[in-house]
Each structure stands twice: as C-alpha cells, then as structure tokens.
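J.: Let me give you the structure first, and then I'll get to my questions.
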Amino acid sequence: MRIALLSYRSKTHCGGQGVYVRHLSRELAELGHDVEVFSGQPYPEGLDPRVRLTKVPSLDLYREPDPFRIPRPSEIKTSIDLEELLTTWTAGFPEPKTFSLRAARVLAGRRGDFDVVHDNQCLGTGLLQIAKMGFPLVATVHHPITRDREVEVAAARWWRKPLVRRWYGFVEMQKRVARQIPELLTVSSASASDILTDFAVSPEQLHVVPLGVDTKLFQPREGRVRNRIIAIASADVPLKGVSHLLHAVARLRVERDVELQLVTKLEPNGPTEKLIAELGISDIVHTSSGLSDEELAALLASAEVACIPSLYEGFSLPAVEAMASGTPIVASRAGALPEVVGPDGECARLVTPADVDELTAVLGRLLDSPRELRRLGDNGRRRAVEVFSWQSVAAQTVAVYEKAIARVAAC
C-alpha cells in the first residue's frame, strides 16, 4: 500500500504528534508498505530510512529563536502565505489550515502516487480538496482541541480571554472538516466520547486505536534516585496541571528531601516560572527540554514516581513510557488517563484533578513505601509490554485504510 502521511508539525519535541508520525511510519514500513511523510516545520527527526520525507515549508512564524518574526516581503509568494501572516498578526493560529492547503497543492500533482492519505490532527480545509481529488482519506484526532480551549479560557484573566478564543479559532474549522471525513482514528475510548460530543461526528466514523511504546528503549534500570519525581508536559499550559504539582512539591519538601525533574519548555517569565520562584522551590525543581529519546528514557527510569497531573489527556504517551520504564505513576483521574494506566492501585494511583491536598498525600505515601513502589512499577512494565505495541497500532491503522479505500472504490 502507498501511504501519504500528513503532519503539520512532526518534530518529537513538539509533543505526541511527532512521536506518532515517527513510530507509525516505521511500523507501516516494517509491514511492507510504502510510506511518505509530508510535514511542515519543525520537520521530523529520526525517521526510518525506508520512510521518505517531503517538506511542506511554511513561513515558520513560530520558529526559535525568533518566534512571531516579521517575514521579508519577498517571502510572501502565495495567497496561503498571506493568510498565514495575517492570521498570526491577528492573534490566530494558522498552521492547521495553511498546512492543509499547501499539502493539497502538493498532492494535486501526485494523484497516481498514493492509495491512501492519512492526516495527523490537522483537520484543515485542504483535506476536503484532497478528498475531492479522489484520494481515500483517513484522519487521526488525538483528542478534540475544544478541551484545551475550555481549560485555557477558564484559566485566563478576563482581558486575555478574547485572545485565547481567537488563538483557538481553528477549532471550528476542525469540527466542520472532521464531520466530512468518513474514517477517523482516535487513541482512546475517552477521546472518542469527547470527539462525539464536541465535534458532533457519528459513532460510525470513529475507530479507536491506542498508541504504543518502545519497550526496548523505555525499560527499568538500576539506580533510581531517592525521592525523585518526574513530570513531562508537552507544553507550558494550564491543561497539563503543572501548577498543582508544584504546590504539592512545595508542601512535600517541608517534611522530606524531594526533587522534581520537570521535562518541558517553560515560557520565559511565564506563570510556571514565576510560580516556582514564588514557592521557593527553584533549588529542587530542575527543568529540561529537547532531550533525546535515550536521555528521556534514562531520566524516566531514574525517578521513583512519575506524576501526570493533567486536567485532561486524550491518551498520554508519558504514562505508557513511565509504565514501560517500571516507574510508578500518580495521575489525575481525567480524560483517558484511567483508561491508559488501568484501575486505581494496579499500575498507578489516581487522584482528583487539581486537588493539591490529595496529590500531596498520595505522593508522600508512595515515597514512603518501597514495596508499593516496586509493585506498581512491576505491574506497569507488564501492562506496557502486553497492551501498548506500535506493531499493533500499525496493523489496526492499515485495517482502517482498507475501509477508506473500499469506500472510495464503491463510489
């Protein structure tokens, strides 16, 4: 099968979407399929040699180290470039739409090259153009971004709320496009339920295929650091619940030596950075970002507890990576987290989202119980190996491709 895999951002440091592209494309190639990734910036790294990469460049207005840069007039070459610039200048996020339009232009010249096109969370209007060209189309919706919008609007000060709503303006487009794609993949039953509610798609459109984990890379190791907690957040946003964990860590340090390894890129002088200083825990909170896979795996395996305090997750790759590492988890009872980690007390302890008292108490009890830490860690490793396989993800995804191909052939 010849597969075009579209992703408007694909670097693994940008979050789970990049991890998904890299591992899914590799396992599809392992099954004998021909895979070509079409990506906007930042481009993927570490793709399997059998997987081709076609770059779909944008103006890249969020690139480091000069985000929100002003492009040179000579860079504005098409109406799509102009739309990207104007949307950014008016506080919107253009990438899902503008990437999809550029991808449609590229694929228009390659109509005979692919059996199926698979979109990764873009859900831009360009996908409808791709479908009209006759390509069988599948899209992955990791979770409905309506949930991110809801949390961020609630957390924003009154004067920022309109700006947050404007930033998330692309969500209404994603709703409209999703309703017109017959085959949608998502990564958990919880996410599927939320997509049904928020996007008003039909149940027949949705196929649940949980994500996988590399259990050879993420595995238990010797030398865990006493009282070390690790948390991984793909973005410095209220949805990840990091502020609640920081308050818990500040309380824990009163009674014990404790250390937090926070893997995220903090907004300079942003709310999280300020909170760390206000709580007086700068000496025990160590932040890092841009880690290699090997560095992340080593750090996860060095901690006694992994904490996932999110207010919502459509899946949570850090959860399955922690389980594969044999690292016990304390996670919020939110979104798909209970579905991913299993019943409370099996591989993880579940707590009420945003409840600092409960989070502090559960973390403290776990850190005081080496036997419970070992039991949860062993169970987590077993669950990761038995349940979360990228090979299975690829095989189930191919089955959905076949449905999309058959649907188009029948028309």
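Yeah, the Cβs are placed from backbone N, Cα and C, and that goes for glycine too.
Record note (Swiss-Prot) on the mutagenesis of K240 to A: Loss of activity. For the mutagenesis result E313 to A, the note given in Swiss-Prot is Strong decrease in activity. Among the sequence features in Swiss-Prot, the mutagenesis site E321 to A is noted as follows: Loss of activity.
Just tell me what is around each of these and how deep it sits.
T.: Within its own chain, K240 (mutagenesis position) has A233, S234, T264, P309, S310, L311 as residues 6 or more apart in sequence whose C-beta sits under 8 angstroms from its own.
Annotation for E313 (mutagenesis position): spatial neighbours H143, A319, A334, G335, A336, L337, V340, criterion Cβ-Cβ under 8 Å with sequence separation of six or more. According to DSSP, E313 (mutagenesis position) is assigned to coil rather than to any helix or strand.
Other C-beta atoms found within 10 angstroms of the C-beta of E321 (mutagenesis position) number 25, with every protein chain shown included.
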J.: Provide the three-state secondary structure of E321 (mutagenesis position) computed with DSSP.
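T.: Its secondary structure by DSSP: helix.
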